[in-house]
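To start, the structure under review is shown below, and the notes come after it.
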Amino acid sequence: METDAPQPGLASPDSPHDPCKMFIGGLSWQTTQEGLREYFGQFGEVKECLVMRDPLTKRSRGFGFVTFMDQAGVDKVLAQSRHELDSKTIDPKVAFPRRAQPKMVTRTKKIFVGGLSVNTTVEDVKHYFEQFGKVDDAMLMFDKTTNRHRGFGFVTFESEDIVEKVCEIHFHEINNKMVECKKAQPKEVMSPTGSARGRSRVMPYGMDAFMLGIGMLGYPGFQATTYASRSYTGLAPGYTYQFPEFRVERSPLPSAPVLPELTAIPLTAYGPMAAAAAAAAVVRGTGSHPWTMAPPPGSTPSRTGGFLGTTSPGPMAELYGAANQDSGVSSYISAASPAPSTGFGHSLGGPLIATAFTNGYH
């Protein structure tokens, strides 16, 4: 009989592997638990049978689980190359428990501090947080190329209780700048499978990830300056915070001249010189720059390459908001701004290294 109770077919992270349980994929929407039990009953005695259903619509999700009394039933199912149920080919496999997902750390002695001003030093950070309790270590993450810190770092306190007190205040003021403080998390928590690493995004000039409020992604290489109470050596940090990776792509110039649609706008409309020059370009078939013709008076030139026209102050979201850009990024870039130059600020994607932490997370 179908059941609306919570379905135990999906194993909990700590469930041991049951060699008698099978995952059945590719089920027809019409397949019932009775039909599933009847089909697999020919291979052995079925102990448990489940068709997984949506808790709201009660519609089949297209897969289920079958547990045999002994492993011989599983072997017989696997020995048969093709299985068909309710006029649909199904895919039975041995079921394995889901791998445990890393859990967020709730008790820790280490905090992440982000949004520091460029003139803030590690001594400034340590001095500020000493008002909450004893600071064991403080560090800022540096770009080894420019030898300037990236605006964030970590502080380790003597006890977890001090961290709780610090994190009760989400934003702190250090050197006349509001900085963000949160509990540091292990790398496995902050960089799960399928993170945004490698996704191309463009950062507006003069803006960093803290201004955008974007989630943070682990940097491949940072070096850290640490407070003198303890030295850190080695690579591979135990903690990491997520920043998007950034790159600017420049569209190549087309090799052939780009001419307007001849039937729409006659070349003679632009004057004899323009018509002659365009005709000469067609004959030569070469040139380092494409020919472009101005649109008729009163029309608005289309924007190309995702950049604004030189006289349009439009919103930043239109400037950098490509169709495949994350909505989480574009939602923060909405203020009107004059069209920028092609120069960009310093890149966050340079060669960086990070030091290891010594509290068991690496």
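Quick reminder: no glycine exception, Cβ is built from N, Cα and C everywhere.
Although substitutions are noted, the structure shown does not include any of them.
Here Swiss-Prot flags 20-110 as domain 'RRM 1', drawing on sequence analysis. In Swiss-Prot, a published mutagenesis experiment is listed as PHE63 to Leu, annotated Abolishes RNA binding; when associated with L-65 and L-68. Experimental mutagenesis at this site is recorded by Swiss-Prot as PHE65 to Leu, annotated: Abolishes RNA binding; when associated with L-63 and L-68. For the mutagenesis experiment PHE68 to Leu, the note given by Swiss-Prot reads: Abolishes RNA binding; when associated with L-63 and L-65. Summarising the annotation, Swiss-Prot assigns domain 'RRM 2' to 109-186.
Counted with DSSP, the domain 'RRM 1' (20-110) comes out as 17 helix, 33 strand, 41 coil. Counting every protein chain shown, the number of other Cβ atoms lying within 10 Å of the Cβ of PHE63 (mutagenesis position) is 18. Every protein chain shown contributes to the tally, and the Cβ of PHE68 (mutagenesis position) ends up with 25 other Cβ atoms within 10 Å. In the shown protein chains, 22 other C-beta atoms lie within 10 A of the C-beta of PHE65 (mutagenesis position).
Confidence over the domain 'RRM 1' (20-110), given as mean pLDDT on the 0 to 100 scale, stands at 89.
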